[in-house]
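Pulled from Swiss-Prot:
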type	residues	note
MUTAGEN	Pro332 to Gly	Loss of sensitivity to phorbol ester or DAG stimulation of kinase activity; when associated with G-484. No effect on sensitivity to phorbol ester, loss of DAG stimulation of kinase activity
MUTAGEN	Pro484 to Gly	Loss of sensitivity to phorbol ester or DAG stimulation of kinase activity. Loss of sensitivity to phorbol ester or DAG stimulation of kinase activity; when associated with G-332
DOMAIN	624-726	domain 'PH'
MUTAGEN	Lys643 to Ala	Small increase in basal kinase activity, no effect on sensitivity to phorbol ester stimulation of kinase activity
DOMAIN	770-1026	domain 'Protein kinase'
BINDING	Leu776, Gly777, Ser778, Gly779, Gln780, Phe781, Gly782, Thr783, Val784, Lys799	ATP binding site
ACT_SITE	Asp893	active site, proton acceptor
MUTAGEN	Ser925 to Ala	Loss of sensitivity to phorbol ester stimulation of kinase activity
MUTAGEN	Ser925 to Asp	High basal kinase activity, loss of phorbol ester-stimulated kinase activity and ability to phosphorylate pmk-1; when associated with D-929
MUTAGEN	Ser929 to Ala	Moderate loss of sensitivity to phorbol ester stimulation of kinase activity
MUTAGEN	Ser929 to Asp	High basal kinase activity, loss of phorbol ester-stimulated kinase activity and ability to phosphorylate pmk-1; when associated with D-925
Amino acid sequence: MDANDYPRLYYTSMPSSSTSMVTTTRFSTSFSPSIPCHRQENFRRHSTSALAKRNGSESEKSAEIRENPDEIEVSRVSGRDSSLAFYTTAHETSSMLSRDSRDETLTPNEHIHQASSRRVSANDSVFEDGYVDFVDEPREHGSRRKSFEKFTDRNGEEKEGRVFELSTPQPTREAAPGAHQFQLPTLLVTSTPTTVFDHSDDEVWTPYRPPPNREYSSSSEPMMGDLTFRLQSGIHKKSIAVEGTEIALRDLRNEALQFIKEIYPEKGCSSLEDYILLYKHDLRSINILQLITTSSDVTDGTLVEVVIGSCPQNERIVVHPHTLFVHSYKVPTFCDFCGELLFGLVKQGLKCFGCGLNYHKRCASKIPNNCNGSKQRRPSAIPLSPSNSNILNLNERRHSRRESCLEALDAARPSSTLGGAATPNIFITSDDCGDAVGGNYLQMPRKDRSCSWSGRPLWMEIAEATRVKLQVPHTFQVHSYKLPTVCQHCKKLLKGLIRQGMQCRDCKYNCHKKCSEHVAKDCSGNTKASQFFLGSQADDGASEDRDDDLSLRSGSGAHKKAQNTPSAPLQGSEGSGSPGPVVSFAANALSNMPDDDVISSESANIPLMRVVMSKKQTKRKNNKLLKEGWIVHYTDQQNMRKKHYWRLDTKGITMYQDENTTRYYKEIPLNEILNVSMSPPDKTADYLFEIRTGVCVYFISGSPSDEKGSSLDAQSWTTAIQSALMPVTPQSSVVGGKRIDKLKVPTEGETGHLGAKIQTEHEFSQLYQIFAEEVLGSGQFGTVYGGIHRRNGQHVAVKLIDKLKFPPNKEDLLRAEVQILEKVDHPGVVHFMQMLETTDRIFVVMEKLKGDMLEMILSSEKGRLSERTTQFLVAQILEALRYLHHLNIVHCDLKPENILLNSNSDFPQVKLCDFGFARIIGEKSFRRSVVGTPAYLAPEVLRNKGFNRSLDMWSVGVIVYVSLSGTFPFNEDEDINDQIQNAEFMYPPTPWKEISENAIEFINGLLQVKMSKRYTVTKAQSQIWMQNYTLWSDLRVLEKAVGQRFVTHESDDVRWQAYEKEHNVTPVYV
């Protein structure tokens, strides 16, 4: 490359006399592509003769500038002739300071101001465009100048600032004769951007600040408007005027995009808007270029720098690795990730050099890479290494760019796919220079160095950033901590001996009860299922209130941006500041508890939840596509042939206009199809197969292209439709490659195991249509699906039992539920409709209801029911049990999931279902077998002792307890007798202080360990809690709606009617 091809640099030398002419000397700059442009130090002198000219003419200078319009001129006043100051860029030379002598020429101080105003931090991304800034003046070799902290501005006011400290330039010889190479100084200390000092004569230079609307280029004339600002990109500028006092960010980006397209018309980019960054020039800040994040950043006279990034900004993930090293703590300190105490005498944990946070060694591999590098006080013993010297301005830059980084993370999430597509670009801050613990690794003591202590790997950051974020609230419950733990929200100690605080049962986030209301809704889910994502919502931009979301907490639930104040050792009332054993620390902490911080009064029992054994009603959103294709068809009512694109799914057949549209001509639900058959073998029929419904018959004559494969295609269509009509594909009964022992499968026409006539699945499919995607529940012997009766359209629940899953000795278990359902007939028991048996399966058809009692409890406002609603439901349950016990039928698996509701009202009718565990037990008989769900079983069953019908009454007591409190009554870790005898444990003030004593007495009568002391159904119905006028009135309203009196008795009418007259109550059941 020829020297003339380099960007040009002008040198100006002025004696102290103000009448001297300004002489310019042309320099060419040399840059190496392998070295960052702001680290370049070698400049080649292009003309040695020009350097000797100290009194050149102004016309020479003007001619040089006109000849080289891309060159820069920088002037500087000095008491010596050889002072030097210049400024350039690597990729394209800026002409911000270029002036023709006949135009408005800047004063030397103006040049100084312009040169210093373009100084930016090395941390800023604008260095991707290669800004360079050097200042030099002659002095003796090796000399160092002291800093001047005070200076006088042009108004005579004294101000404070920082100064340049430079090395001495050393001329070196080059191979080419007559040429010299200068090693330019290296900037060590960043100065105040608007202040330049001359140390040669200890004089102070006052920079010139130009007016806001002063134009430096006439590339575009400004328009008249209320808001005027300028766009700049390299040597190009443009003035923009808009109406109003603000411009929207979208309009500003559009103006910048149009500006770039105008000045670079030959450069085409399909998604240029993704690469554009907008900065404003702010001379008052340390970083001159400030990222524009809001419309208020652009004011009248603002200079907007348009920067084109190297990668799309919506694919960048900002990663700030922690600088961890082993640390010995002299006072008790807590982990900022899990909140537990760092145990040990020495080397208890890890401390981040950047942000000062403290972690367990076991937590090091789980913490997010979100260090903010803002430790309040950096130890003076550890100096800044060159690789980390640019961290000085890190806080200011991140403060101004915090929200832009968050928005970049939000935009980056959908860019990563599972199929191996391009992953988002990762921007790692300069804290991490390749070593495992950060840039200061070599400056730590050797004994504290470690190559294993680092945050989670980058692939986890990518997976976390691209993961869909939802506002999932924490599920807090009272927890007793065995180790001293701090609240991860307020960073204060959780005090007490037991039940010190609240812990999320999913992500194990710990906090005070009073702080639980202020914790962000960012639960990360079960920690056992996702070990490596225990708090990975770093830089989450989903929440609009980012200032709150980025508040001072870090924990297992969601590890936010690291806080400025880490978990410091407890002081004052929170603990003794002196080092000592953990025992004395805990004792001091407990003795200093304030009065207002009392131990939580909530129950430590397990919250009510759906037991794994039963499924909640689910339904897939998208039906499975079974077959599709073009079909030509007609009906028995219309002979005109029509062509449509048929799609067969689990719900029906849909006829679309074409393959891609969503508009359809007609839909045939599967429950309306009565039969599908091929055409007769004779050649008289002009169709391939027919679909018979209750309204008409569809004849399929083929596909639009009548080929040889039409008959084969017709066969596949009939097979697919018949498969869709079949109830459910039977599950395999093969285990480990060998078929298990099964019941003897009778042939068609024989009597089945349950005494029912064997029927084919085709016959069953003609009566009922089962929706395989609508699973209502799953029990011991089978799965319950939703279905519909084809003829009358009644919705039913079909329990499908696979006989091949049971060995021969379990045949009685298959027969028990069907026999009980056939035997009972009561409004409080689910209605049995029909039972059909095929060669390998049994179909039990029952009525379908709206939901279950558990769903009603969980969906209530407080997570529990009121006493009035609970009394209403329990009264119906007791009446159904009274009927079953009269028939010597014990349910044995009574729980809210098996109590169905026929409506979504506040006072619905309930019915008992799922008699898979039911037993026939006499009044004085006992059974010994495995039955029921452990959470609702009586102690005698859990201890494998004999049980009788009082087993159901224990289950009723548990149901009443969970309905009123929303939690299970017992904790599995303690003996059940001890828990029952401990009234404080069983009935904590929250919420039992709001519940009547009669309700507690009713529960105590049912939850009796001794069966002889447990309430019977009759005694429970006559208990005082179940005897009040409001309950009787509500039940009478229900009976009126059902049309049958099945809960209350006529003998009670006289008593309650007298109550109405005595209290002047108007009955609502009439």
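Cβ coordinates are placed from backbone N, Cα and C, and glycine is handled just like the others.
Known features from Swiss-Prot, placed on the structure.
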| residue | record | Cβ within 10 Å |
| --- | --- | --- |
| Pro332 | mutagenesis position | 27 |
| Pro484 | mutagenesis position | 22 |
| Lys643 | mutagenesis position | 14 |
| Leu776 | ATP binding site | 25 |
| Ser778 | ATP binding site | 14 |
| Gly782 | ATP binding site | 22 |
| Val784 | ATP binding site | 23 |
| Asp893 | active site, proton acceptor | 25 |
| Ser925 | mutagenesis position | 14 |
Could you tell me the C-alpha distance between Ser778 (ATP binding site) and Asp893 (active site, proton acceptor) in angstrom, no decimals?
14
Model confidence over the domain 'PH' (624-726) (mean pLDDT, whole number):
82
Tell me the residue counts in helix, strand and coil for the domain 'PH' (624-726), as DSSP assigns them.
19 helix, 47 strand, 37 coil
For Leu776 (ATP binding site), what is the secondary structure state per DSSP, taken as helix, strand or coil?
strand
Work out the three-state DSSP category of Gly782 (ATP binding site).
strand
Please report how many Å separate the Cα atom of Val784 (ATP binding site) from that of Ser925 (mutagenesis position), as a whole number.
32
Could you state the whole-number distance in Å separating the C-alpha atoms of Pro484 (mutagenesis position) and Pro332 (mutagenesis position)?
10
